[in-house]
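A quick write-up on the structure given underneath.
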Amino acid sequence: MTGSNSHITILTLNVNGLNSPIKRHRLASWIKSQDPSVCCIQETHLTCRDTHRLKIKGWRKIYQANGKQKKAGVAILVSDKTDFKPTKIKRDKEGHYIMVKGSIQQEELTILNIYAPNTGAPRFIKQVLSDLQRDLDSHTLIMGDFNTPLSILDRSTRQKVNKDTQELNSALHQTDLIDIYRTLHPKSTEYTFFSAPHHTYSKIDHIVGSKALLSKCKRTEIITNYLSDHSAIKLELRIKNLTQSRSTTWKLNNLLLNDYWVHNEMKAEIKMFFETNENKDTTYQNLWDAFKAVCRGKFIALNAYKRKQERSKIDTLTSQLKELEKQEQTHSKASRRQEITKIRAELKEIETQKTLQKINESRSWFFERINKIDRPLARLIKKKREKNQIDTIKNDKGDITTDPTEIQTTIREYYKHLYANKLENLEEMDTFLDTYTLPRLNQEEVESLNRPITGSEIVAIINSLPTKKSPGPDGFTAEFYQRYKEELVPFLLKLFQSIEKEGILPNSFYEASIILIPKPGRDTTKKENFRPISLMNIDAKILNKILANRIQQHIKKLIHHDQVGFIPGMQGWFNIRKSINVIQHINRAKDKNHVIISIDAEKAFDKIQQPFMLKTLNKLGIDGMYLKIIRAIYDKPTANIILNGQKLEAFPLKTGTRQGCPLSPLLFNIVLEVLARAIRQEKEIKGIQLGKEEVKLSLFADDMIVYLENPIVSAQNLLKLISNFSKVSGYKINVQKSQAFLYNNNRQTESQIMGELPFTIASKRIKYLGIQLTRDVKDLFKENYKPLLKEIKEDTNKWKNIPCSWVGRINIVKMAILPKVIYRFNAIPIKLPMTFFTELEKTTLKFIWNQKRARIAKSILSQKNKAGGITLPDFKLYYKATVTKTAWYWYQNRDIDQWNRTEPSEIMPHIYNYLIFDKPEKNKQWGKDSLLNKWCWENWLAICRKLKLDPFLTPYTKINSRWIKDLNVKPKTIKTLEENLGITIQDIGVGKDFMSKTPKAMATKDKIDKWDLIKLKSFCTAKETTIRVNRQPTTWEKIFATYSSDKGLISRIYNELKQIYKKKTNNPIKKWAKDMNRHFSKEDIYAAKKHMKKCSSSLAIREMQIKTTMRYHLTPVRMAIIKKSGNNRCWRGCGEIGTLVHCWWDCKLVQPLWKSVWRFLRDLELEIPFDPAIPLLGIYPKDYKSCCYKDTCTRMFIAALFTIAKTWNQPNCPTMIDWIKKMWHIYTMEYYAAIKNDEFISFVGTWMKLETIILSKLSQEQKTKHRIFSLIGGN
């Protein structure tokens, strides 16, 4: 606990208003520096609507009482380090008090925080005590601003207390309450408040408590501060059995890495360490751990020195202030009082400047990211994270305990036991592995795994490390390795080479911290319902990632395509489609005797036996250096659990693969592949025959589905096999949580099977990879797409009040809604009714425009780049793209795409290869039951017809096609042509180019059968063939034929479909041209569109330009049409008709601002025509030579747009000072962004001259009032 393991610290302070962001930041800094367990603050001046403004990192539990007006207001802040459990809260509606009852470490505590009004304070407090009499007990503390002294010593004038105060003291005495400060300091003359009008000191802030609590009060003191005109009071309260609830594990502060001085100091330290300590007597493993210890100490020292330097002046002034106030309280003196006021003002200015810098840095970060698909937007919509604090747990007896010590013991013992069950039956492991055939890597592949680790591999891994992630136990972050890459990589290389030779890791590589993440929707009082995630040291992760990258190159040879989890190029929806195909096949079958089982594994990653894993790797042919390093990794790993912020005692990890290690998923898949191979090879476990293929399994890591015929025999043999596998591997299944679909025509047999199978029989649905698999495929829409619509409606309803513009809302749709929808489209591309898309579009548009009338037409927003890069997704086209992309898999004809060949239909599986860019089969029948592929085929043909494309004979028609096979060309000839020339007919050459394009083509002629050559020549030189094949392929054809990977496939098809189904829309830029009575060329329109995208890196700034160009703003003319009224005159009161160009430019009340802008341009020596198209649309004259100043002009113009929009429908004239303030805001934000992004030179080029002109136009009073000071010049 804060400060000690035996007491808590409580602070009380009147903050005198928190409506200023600077004041709130200063309060946060002060509270963090004091680090109390509980902080009571008064006079927040926040209203009921402003409660969200009071946020302090590390003090998430904040209880507030606020009124409707900006006065009074109290709050109690409880540190995250304090295990406080509230049981009752009472608030005053006017915000004068709040009472919170609760407990800390099972000791009861009641805190009443009071702000008494200036008049009648004693009577008010007395009334509060009367109202809350039943809640005040022997565990009560009352504190706050009482606005009255309680004793003679509480005033510097020694004036007697009045009658009301005497009555209050009497009431306190009757309820066994005492002034704790005065009791512990009976003769002290320290005060908390100075009254300037009366020139007197007084102690009107108090901590009052029950007499029973006095023995627990360790000490209390008054703390001078410069946040307000009050001093704070601090109380230390003893709590029995108080445990340290937070660990003090060191973690590198990444901000230090950005400090140039710190960076140079650390570079020198790293260089000196290795030069001094690298020798033959010290192993690289020990040297590396010693290096990290030295670095840790150096960072701590540098951070302490930096903080000391930063606070030296503040500490000096604070000491002076404390001494002067002490003297002033004893003997008042006017000159001393002036000195105190001066020091307070100086301290306030220093703190304000520091706070302002922090605020601007923070705002700059948001300035760059706000409304973009980035973290701020994600935070706005993310679900409230499950609380990681574990306050209750079921112990081994099944009883719920809240005792922190017992919770720690229960959790630690459970996970210690979980990871301690190491099997020693090595012979049984060998026997099991020898029973089944496993794939093996060849010598060349093994040598590839065992090649020496290189520096380039280490650099590539360091560059790819995700940033802003929690580090391992050593505290070093990914940013540390990236910042000192040049210095660290040479030694890391030597370290890894030493590990390769010796098979020994540094001790720190074995360490890990385990954090427990609650499984969603599970009972969190059960210790097994948490997911243990290992936080490993980054250096260990670098080594493991190198190993993972190497094995990943060969993983497809070792792992069957049934497994799609963590395998490159494989996707989860492959197995969903396969499962749907199997279910459809069973639905169609007349004789049903099948079962589909979704197997739930019990702590799968944590129970895998490490000896079995190592033996499996060896069985696959993996040996040598690669296996030696893996053996070393699993030699003696340890972990400590971080529970409620406290690090528990470490224990060994004898089983399992670490969740959080980059190598673990692949190692787990390799182990589970042994079981998968065994299931496939066991003939007594009969799968389901789909055409020529027997389908038994689908896996995504440990999520397994098994498809079986003859359930009684097959399921029993499956369970027996899994039981045998469990004995050697540690893998176990939870049969009660495993679910199954049972299909049988005979009710008696079905009942028998249900009685013998231990699985839960599902009657309607089974959830698999986020999709509801249904017992009958006809229910797929009902169980998946209808709930999806409901979920989206609920989400958008939850998000309706988020502080986000329409542009940000479009990005939320793209970031949070579109991926969900596409995943459903991918997994279940069935025919959807139009009502689904209508409802989906209606919901998203309602969210984007926040229940209001749309300002910009959907057709304009949906067109790419028409809205400055803010493109509204067209869900129907995404659906069409997802459905059609199956054709790419047909053309590729990959062996791994079993899901694509096994759909029940009248088409034979081998025919899919000949569907697109091939000769149509006359007798082809899809059949009425074709659920997915027929729908793809119909969409494919429809799009080809739309494009007027020949879908059958094209430049991408394959040599191994029906066109060539129907010529009775020998397979050997086809193979020879493919090996020597390519896979398409165009590669052979058509017309006069037939087999004469290259010397290799001519040489291939001699290798093929003469009769085949004659047939081929006849076909390839035919006029019809030449016309249809010898042409430039279209973009549509290239999408399906030229890309070897399906990465980005949907986006490519979608972008092409947007062009195909493009609709004519009103061009807003042409409307501007009409309003301005002029013509814009294509170049002008392109310039305006480009300007929307490039005018600023901040979307918050770009949004104004987008809104202006897209004609977003309502005008009197437009409103008159909407409301069907006759009043279309300018809202500013000039009397003219309020068209859009009038409101932005022509209005005589707006013109003075634009003339001021042009005066600034002349001061910048820029001669630009006084033309509205330039500031409003960014269309500069073609002969404008000062292109380098366009960035400067753009900032000025956009600031002017903001200023005009601010008074859009008000009878006010936009002022020059408002325009300058907006410019300065943009300037300040870009300044901090430029420093952070190392773009300061270009920033200076844009702003330097303009900064000088702005400062020259303002008086010193204006500069001070609006805090406008030079940032580039620094004066």
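Using the three backbone atoms N, Cα and C, a Cβ is placed for every residue, glycine included.
Keep in mind the model shows the original residues, not the substituted ones.
In sequence order, D702, M704, Y731, K732, I733, N734 constitute the residues six or more apart from A601 (dTTP binding site) in its chain with CB-CB distances below 8 Å. Residues or ranges marked as dTTP binding site in Swiss-Prot: K519, R522, R531, D600, A601, E602, K603, A604, F605, Q659, D702, N734, K737.
Among the features that Swiss-Prot reports, Mg(2+) 1 binding site is placed at D600, D702, D703.
Annotation comment: Swiss-Prot describes 498-773 as domain 'Reverse transcriptase'.
Looking only at the domain 'DUF1725' (1242-1260), the predicted model's pLDDT averages out at 91. The feature domain 'DUF1725' is assigned by Swiss-Prot to 1242-1260.
Where Swiss-Prot documents N14 to A as a mutagenesis experiment, the accompanying text is: Loss of endonuclease activity and reduced transposition efficiency. Secondary structure at N14 (mutagenesis position), as computed by DSSP, is strand. In the shown protein chains, 25 other C-beta atoms lie within 10 A of the C-beta of N14 (mutagenesis position).
Every protein chain considered, the tally of other Cβ atoms within 10 Å of the Cβ of E43 (mutagenesis position) stands at 21. According to Swiss-Prot, the mutagenesis experiment E43 to A carries the following note: Loss of endonuclease activity.
Listed in Swiss-Prot as a mutagenesis experiment, N147 to A is described as follows: Reduced transposition efficiency; when associated with A-145. Around the Cβ of N147 (mutagenesis position), the same chain contributes Y115, A116, P117, N118, A121, I204, each under 8 angstroms and 6 or more positions distant in sequence.
Using a 10 Å radius centred on the Cβ of S202 (mutagenesis position) and all shown protein chains, the other Cβ atoms total 19. S202 to A appears in Swiss-Prot as a mutagenesis experiment; the accompanying note says: Reduced DNA nicking activity and reduced transposition efficiency.
Under DSSP, H230 (mutagenesis position) is assigned to a strand (E or B) in the three-state scheme. Sequence-distant neighbours of H230 (mutagenesis position) (same chain, six or more apart, CB under 8 Å from its CB) are L13, N14, N16, D145, T192, F193, D205, listed in sequence order. Where Swiss-Prot documents H230 to A as a mutagenesis experiment, the accompanying text is: Loss of endonuclease activity and reduced transposition efficiency.
In Swiss-Prot, the entry for mutagenesis D703 to Y states: Reduced transposition efficiency. The structure shown retains the original residue. With a 10 A radius on its CB, D703 (mutagenesis position) counts 18 other CB atoms from all the protein chains.
Listed in sequence order, H1113, T1115, P1116, C1130, W1131, R1132, V1150, I1204, W1208 are the same-chain residues at least 6 apart in sequence whose CB falls under 8 Å from the CB of C1143 (mutagenesis position). Per Swiss-Prot, mutagenesis C1143 to R is noted as: No effect on binding to RNA; when associated with R-1130, R-1134 and R-1147.
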So, by DSSP, how many helix, strand and coil residues make up the domain 'DUF1725' (1242-1260)?
17 helix, 0 strand, 2 coil
If one measures from the C-alpha of S202 (mutagenesis position) to the C-alpha of E43 (mutagenesis position), what distance in angstrom results, rounded to a whole number?
18
Filtered by Cβ under 8 Å and at least 6 apart in sequence, the residues in the chain of K603 (dTTP binding site) near it are L418, E528, G656, K732
For D600 (Mg(2+) 1 binding site), the closest of the binding-site residues by C-alpha position, picking from K519, R531, K737, is K737
Across all chains shown, how many C-beta atoms besides its own are within 10 angstroms of the C-beta of K519 (dTTP binding site)?
14
Just jot down the residues in the same chain as R531 (dTTP binding site), at least 6 apart in sequence, with C-beta under 8 A of its C-beta; none if empty.
L516, I517, P518, K519, Q659
According to DSSP, does K603 (dTTP binding site) fall in a helix, a strand, or coil?
coil
Rounded to the nearest Å - Cα separation of E43 (mutagenesis position) and D703 (mutagenesis position)
56
Rounded Cα separation (Å) that holds between F605 (dTTP binding site) and D703 (mutagenesis position)
12
I want to verify one value. Collapsing DSSP to three states, which class is E43 (mutagenesis position)?
coil
Packing count at D702 (dTTP binding site) (other Cβ atoms within 10 Å of its Cβ)
20
